[in-house]
Amino acid sequence: GDNILKVDSFLTHQVDFSLMREIGKVFAEKFASAGITKVVTIEASGIAPAVFTAEALNVPMIFAKKAKNITMNEGILTAQVYSFTKQVTSTVSIAGKFLSPEDKVLIIDDFLANGQAAKGLIQIIEQAGATVEAIGIVIEKSFQDGRDLLEKAGYPVLSLAR
């Protein structure tokens, strides 16, 4: 279809680590003054840019896990995320022990389309009482409304390609 971008050679399947390291440095520089304490993403393709961003900021990186149905353990924070690409709703989760009210979080993800993944991560982070400082996106599908949704909700969005 017209809405598909092929990025499997460097981002979503094979990872170009030197490119990811540069991406991490760019996000780290942009958000250097924000006092970021954690980088949060969603599995799987957000992990590479997020880990290099966290490395450049020298903070931990947490990735939300996707599961169709999750056995609710104590202290697990969850949100529902609808994927327009796969047309399926997933439960995403992060163990609450990894986020605290003192945390200032930078969300990093590979794509921004409709903003549903970021919205789910924001819900989880806010359940923990932590603050979302900004959202960094490798590739924004600017013909979709994700940025609008997130900025209207008060979250700064930086995308490296749109």
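Counting starts with 1 at the first residue shown.
Cβ coordinates are placed from backbone N, Cα and C, and glycine is handled just like the others.
At each noted site, the model still has the original residue.
Annotation comment: Swiss-Prot describes LEU5, THR12, LYS141 as xanthine binding site, evidence class similarity to another entry.
One natural variant catalogued in Swiss-Prot, GLU29 to Asp, is accompanied by this note: In strain: 12261. Sequence-distant neighbours of GLU29 (variant position) (same chain, 6+ apart, CB under 8 A from its CB) are ALA56.
VAL51 (variant position) counts 20 other C-beta atoms within 10 Å of its own C-beta, drawing on all protein chains shown. In Swiss-Prot, a published natural variant is listed as VAL51 to Ile, annotated In strain: 12261.
The annotation that Swiss-Prot gives for the naturally occurring variant ASN58 to Asp reads: In strain: 12261. Sequence-distant neighbours of ASN58 (variant position): no residue of the same chain at least 6 apart has a C-beta under 8 Å from its C-beta.
Taking all protein chains in view, 20 other C-beta atoms sit within 10 angstroms of the C-beta of GLN116 (5-phospho-alpha-D-ribose 1-diphosphate binding site). The 5-phospho-alpha-D-ribose 1-diphosphate binding site feature in Swiss-Prot is assigned to ALA113, ASN114, GLY115, GLN116, ALA117; the stated evidence is similarity to another entry.
Each of the binding-site residues ALA113, ALA117 was scored by other CB atoms within 10 A of its CB, and the lowest score goes to ALA113. Other C-beta atoms found within 10 angstroms of the C-beta of GLY115 (5-phospho-alpha-D-ribose 1-diphosphate binding site) number 24, with every protein chain shown included. Annotated pair LYS141 (xanthine binding site) and VAL51 (variant position), C-alpha to C-alpha distance, rounded: 22 Å.
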